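Pulled from Swiss-Prot, these are the features on record:
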MUTAGEN   SER37 to Ala  It is able to bind L-leucyl-tRNA(Leu), but has almost no cyclodileucine synthase activity
MUTAGEN   SER37 to Cys  Lack of intermediate formation
ACT_SITE  SER37  active site, nucleophile
MUTAGEN   ASN40 to Asp  It is able to bind L-leucyl-tRNA(Leu), but has almost no cyclodileucine synthase activity
BINDING   ASN40, TYR180, VAL181, ILE182, ALA183, GLU184, TYR204, LYS209, LEU210  substrate binding site
MUTAGEN   LYS88 to Ala  Strong decrease of L-leucyl-tRNA(Leu) binding, but moderate decrease in the cyclodileucine synthase activity; when associated with A-98
MUTAGEN   ARG98 to Ala  Strong decrease of L-leucyl-tRNA(Leu) binding, but moderate decrease in the cyclodileucine synthase activity; when associated with A-88
MUTAGEN   TYR180 to Phe  Strong decrease of L-leucyl-tRNA(Leu) binding
MUTAGEN   TYR180 to Ala  Moderate decrease in the cyclodileucine synthase activity
MUTAGEN   GLU184 to Ala  It is able to bind L-leucyl-tRNA(Leu), but has almost no cyclodileucine synthase activity
MUTAGEN   TYR204 to Phe  Strong decrease in the cyclodileucine synthase activity
MUTAGEN   HIS205 to Glu  Strong decrease of L-leucyl-tRNA(Leu) binding
Amino acid sequence: MTELIMESKHQLFKTETLTQNCNEILKRRRHVLVGISPFNSRFSEDYIHRLIAWAVREFQSVSVLLAGKEAANLLEALGTPHGKAERKVRKEVSRNRRFAEKALEAHGGNPEDIHTFSDFANQTAYRNLRMEVEAAFFDQTHFRNACLEMSHAAILGRARGTRMDVVEVSADMLELAVEYVIAELPFFIAAPDILGVEETLLAYHRPWKLGEQISRNEFAVKMRPNQGYLMVSEADERVESKSMQEERV
């Protein structure tokens, strides 16, 4: 992986690209898709403000990606009733959106460029990509297992975050929670097709084991040449080199 330091008048950010192709996309700095997770204490108003300020300074165009309705599945997997889970997700995503809108407006970005997974549910490009992911999930055991492993880590991470004692993660819990992974993956492999941009980097603060496997061509699902992944951290913290093993929602 390639590591760079980007300096501004206010804040240092460290970036790490997943592949050499990601690094080439980064050099051109045409577009970045900033990922913001719900129920993650990192994404405070101040952090989102700093992150988006950095993104607007460094890239020609900035979009923000928020969770969709599938985030409720993780809460349901841990026992939250369906209706309550949906309400909690709507409230949290609204909070994330409000902070992102405020930051984009403050730094010259476009508040209209904030999206959730669910916004594209009926879009042809997104639906085709999701079908591609779902086909691999059902046809390739090793891809299915990798997705379920990510869901397992997310369930345990969410349980830790809420101080819940989970004795065993059942198959039903995994099947419910994995919907979030499936909904998110199209933005990892081909976000330009969805957003209508030439190329982009999906920016997040951690490595992603499943993404690393995709970038190594271990599955039928492939990252497109105009798609990259970028790990971003503030200078006083370390971009973790270990594979991601915490919740993304």
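A Cβ is built for glycine as well, from the same backbone N, Cα and C atoms used for every other residue.
Don't look for the substitutions in this one, it keeps the originals.
Structure coloured by features recorded in Swiss-Prot.
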| residue | record | DSSP class |
| --- | --- | --- |
| SER37 | mutagenesis position | coil |
| LYS88 | mutagenesis position | helix |
| TYR180 | mutagenesis position | helix |
| TYR204 | mutagenesis position | strand |
| LEU210 | substrate binding site | helix |
VAL181 (substrate binding site) to ASN40 (mutagenesis position) - Cα separation in whole Å: 16
Greatest C-beta neighbour count within 10 angstroms, which of the mutagenesis positions LYS88, ARG98, HIS205: HIS205
Cα separation, LYS88 (mutagenesis position) to ASN40 (mutagenesis position) (Å, whole number): 13
Cβ packing number for SER37 (mutagenesis position), 10 Å threshold: 21
Among SER37, TYR204, HIS205, which are recorded as mutagenesis positions, the nearest neighbour of ALA183 (substrate binding site) by Cα: SER37
By Cα-Cα distance, the member of recorded positions ARG98, HIS205, LEU210 nearest TYR180 (mutagenesis position): LEU210
